[in-house]
Amino acid sequence: MKKLTIGLIGNPNSGKTTLFNQLTGSRQRVGNWAGVTVERKEGQFSTTDHQVTLVDLPGTYSLTTISSQTSLDEQIACHYILSGDADLLINVVDASNLERNLYLTLQLLELGIPCIVALNMLDIAEKQNIRIEIDALSARLGCPVIPLVSTRGRGIEALKLAIDRYKANENVELVHYAQPLLNEADSLAKVMPSDIPLKQRRWLGLQMLEGDIYSRAYAGEASQHLDAALARLRNEMDDPALHIADARYQCIAAICDVVSNTLTAEPSRFTTAVDKIVLNRFLGLPIFLFVMYLMFLLAINIGGALQPLFDVGSVALFVHGIQWIGYTLHFPDWLTIFLAQGLGGGINTVLPLVPQIGMMYLFLSFLEDSGYMARAAFVMDRLMQALGLPGKSFVPLIVGFGCNVPSVMGARTLDAPRERLMTIMMAPFMSCGARLAIFAVFAAAFFGQNGALAVFSLYMLGIVMAVLTGLMLKYTIMRGEATPFVMELPVYHVPHVKSLIIQTWQRLKGFVLRAGKVIIIVSIFLSAFNSFSLSGKIVDNINDSALASVSRVITPVFKPIGVHEDNWQATVGLFTGAMAKEVVVGTLNTLYTAENIQDEEFNPAEFNLGEELFSAIDETWQSLKDTFSLSVLMNPIEASKGDGEMGTGAMGVMDQKFGSAAAAYSYLIFVLLYVPCISVMGAIARESSRGWMGFSILWGLNIAYSLATLFYQVASYSQHPTYSLVCILAVILFNIVVIGLLRRARSRVDIELLATRKSVSSCCAASTTGDCH
């Protein structure tokens, strides 16, 4: 079979991702485009004659970049297409918005690259009384047009057949430009590098005349002739860029008049009716908060019901199973405990997180695909404008509920570097799925019937602190106003099950692989440091271990937030959590249960793997039956409690160590707000600079320590009023000094707002050699 590389390109909300998932299924690989941290998705699929590599390009409305303030997505798409890596392009077009989508189509066809138009969302178009003549559209465009309903898989086989039959586009003159424009474009094309095809040279010439700033990187000497060409054109027309765009829109209007009845189209009545409520200025925000709470409640509820299968099952396989192998093969006791507690305990920490995190990703994917997330950004626009940000900056922040890494990377969709940078600084405060696992454990141990409310309050606190961080930046080192907010609101539709499953699986797989490696390694090292003293002797009591000795020295620093000296395990959890937040649960589980594991006698004769696995399945089934009972719906944390006996096990020890719900909640505040995990730090450094990464770390530590201290000292004021008053005043005074210093430093850091463009500039410079892909 021949190998074929295809670029998949289209407008945002055209169904491009759904089509990508339909074609490639689970055969996907996610990486980054060279030079920038924009996500690059590739997938594999086969047709009758070809083995296809499908590259999912970022959604974009056009290939023209008028300003360096523009989104990175347009630049990446343009660079890839001009690199020549794609043998064929599939342009996904939204049939219900044909006129707007055809602007990108015309630009692609003018390039002369073989192209197939995938006319998607025909079901939505039909509901709006839109009729499109497919054959007439294909004839006018000079390329195949394949009707699709990607959410239902309709038209996929026809698209694969068109891929096998692909050929050069018919030589149809689509756009009738003014003759002076063509003359100047041809004159620029003559001095461009000869290895660029003639059609692409003329296209680049038109792009330069239109004001595209990145086409000059490909034009060679032609860029030196641009000013003279524009001067000659201005003697004959007012604005060359306007004439070019107008010629394209006239062509699009002529095509639509012939092939469709868009003038008699009817808007979606359902979408219009729902938007009157969802976008209401008074109801919009409460509805958004309710949707977020419902998402959290269902994730905790259903995920908690599935937890026994992963928890009890992993204990049977990786803890008791390893112990059985160790005793059967006569391993030394220390080795058996080390493997069971380190390796087995690490795996047992990762797997129980899967149901709740998976449910969270599933519901996020549902909200994104259904069209609600765009409405959430619109609802939050007024609040974001107060921060000097456009409403669409809230979209990457919402993604942070799943993971902060794509939240940071999602800032690339914003137009201005200042807006990107502010959003990046706010993103780490959004409570990710890994933090949810920590909150659920603490809620079950300390808050009982109020567990759901406690966890929801932490989610809201994260949003509030992100907003306050934005306000702080706006009035200190990042003064400025938001760009006008224009955003397309897609019609509501029911997401395709296959697409939801694939998106959830891709996110969950990345989480498990990333978290699993770190948790297991950390658990093994913690077990080792728990087994030896500072002098190198083996210890029977973890309180005499090297880890305990070192941690006790550091723990007094956290006394103001309610971590007592004998609770050194909590200090270790904070340090390991800097690697990955999910490691906090693994660390506390390993340390709080260490003594119990060492003291327990394991009888290999009584071990029955089948019986333990059956117990896990039975417990899961019972939990699922009870999941939607009224009592569980009112208190979803109980469904995921996982350790019913509070006097024994990790949760019992944790309850004793913290001593009060106030101390536990203060600890959770610190976990929510302090240092981002390593992967988020790396994303911040790549998207902005190391300096801004350092600022994010220091600001997060300050906010976490300050807020946790204020909460705990106010909550425990009656126990030690003098100490509490000193701590409160010290925190307030320190933050006044910090804000004052940031205001004075404003003039020194403005230049750094361009940091997000450095990697793009290098990518653009490398594009002529084909390296920007």
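Every residue, even glycine, has its Cβ placed from backbone N, Cα and C.
Residues as originally present; substitutions not included.
Taken from Swiss-Prot, the feature GTP 1 binding site applies to Gly10, Asn11, Pro12, Asn13, Ser14, Gly15, Lys16, Thr17, supported by experimental evidence. Residues or ranges marked as GTP 2 binding site in Swiss-Prot: Gly35, Val36, Thr37, Val38, Glu39. Residues or ranges marked as GTP binding site in Swiss-Prot (evidence: experimental evidence): Asn120, Met121, Leu122, Asp123, Val149, Ser150, Thr151. According to Swiss-Prot, the domain 'FeoB-type G' annotation covers 3-169, on the basis of sequence analysis. Here the residue is the original one, while Swiss-Prot reports the published mutagenesis Asp94 to Asn with the comment No effect. Quoting Swiss-Prot on the mutagenesis of Asp123 to Asn: Loss of guanine nucleotide-binding specificity and Fe(2+) uptake. Among the mutagenesis entries in Swiss-Prot is Ser150 to Ala, noted as: Dramatically reduced GDP release-rate, 5-fold increase in affinity for GDP, in construct of residues 1-270. GTP hydrolysis rate 1.5-fold higher than wild-type. A mutagenesis experiment is reported in Swiss-Prot for this position, Thr151 to Ala, and the note states: GTP hydrolysis rate 4-fold slower than wild-type, releases GDP very quickly. Under its mutagenesis annotations, Swiss-Prot gives Arg152 to Ala the following note: GTP hydrolysis rate 1.3-fold slower than wild-type. Record note (Swiss-Prot) on the mutagenesis of Gly153 to Ala: GTP hydrolysis rate 1.8-fold slower than wild-type. Looking at Swiss-Prot, the entry for mutagenesis of Arg154 to Ala says: Dramatically reduced GDP release-rate, in construct of residues 1-270. GTP hydrolysis rate 2.7-fold slower than wild-type.
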* Whole-number Å value for how far Gly15 (GTP 1 binding site) lies from Thr151 (mutagenesis position) (Cα to Cα) -> 8
* Nearest-integer angstrom distance between the alpha carbons (Cα) of Thr17 (GTP 1 binding site) and Ser150 (mutagenesis position) -> 9
* Out of Pro12, Gly15, Gly153, which has the highest number of nearby Cβ atoms, where nearby means within 10 Å of its Cβ, if these are the recorded positions? -> Gly15
* Over all pairs in Asn120, Met121, Leu122, Asp123, Val149, Ser150, Thr151, the listed GTP binding residues, work out the largest Cα-Cα distance in Å. => 10
* Structure fact -> In chain order, residues whose C-beta lies under 8 angstroms from the C-beta of Arg152 (mutagenesis position), counting only those at least six residues away in the same chain, are Asp123, His496
* Structure fact -> Taken over the domain 'FeoB-type G' (3-169), the predicted model's pLDDT averages 85
* **Sparsest-packed among the mutagenesis positions, when each Cβ's other Cβ atoms within 10 Å are tallied, from Asp94, Asp123** => Asp123
* Is any of the binding-site residues Gly10, Asn13, Ser14 within 10 Å of Val149 (GTP binding site) (Cα-Cα), and if so, which, in sequence order? -> none
* Asked: For the recorded GTP 1 site formed by Gly10, Asn11, Pro12, Asn13, Ser14, Gly15, Lys16, Thr17, which further same-chain residues have Cβ atoms within 8 Å of the site's Cβ center?
  -> Gly59, Val92, Asp94, Asn120
* List, in sequence order, the residues of the same chain other than Asn120, Met121, Leu122, Asp123, Val149, Ser150, Thr151 whose Cβ lies within 8 Å of the centroid of the Cβ atoms of the recorded GTP site. => Gly15, Ala95, Ile124, Leu148, Arg152, Arg154, Gly155
* DSSP three-state assignment for Gly10 (GTP 1 binding site) -> strand
* Structure fact -> By a 10 Å Cβ neighbour count, the lowest-scoring of the recorded positions Thr17, Ser150 is Thr17
* On a count of neighbouring CB atoms within 10 A, which of the binding-site residues Met121, Leu122, Val149 is highest? -> Met121
* Within 10 Å of Lys16 (GTP 1 binding site) by C-alpha distance: pick out those among the recorded positions Asp94, Asn120, Leu122, Ser150, and say none if nothing qualifies. => Asp94, Asn120, Ser150
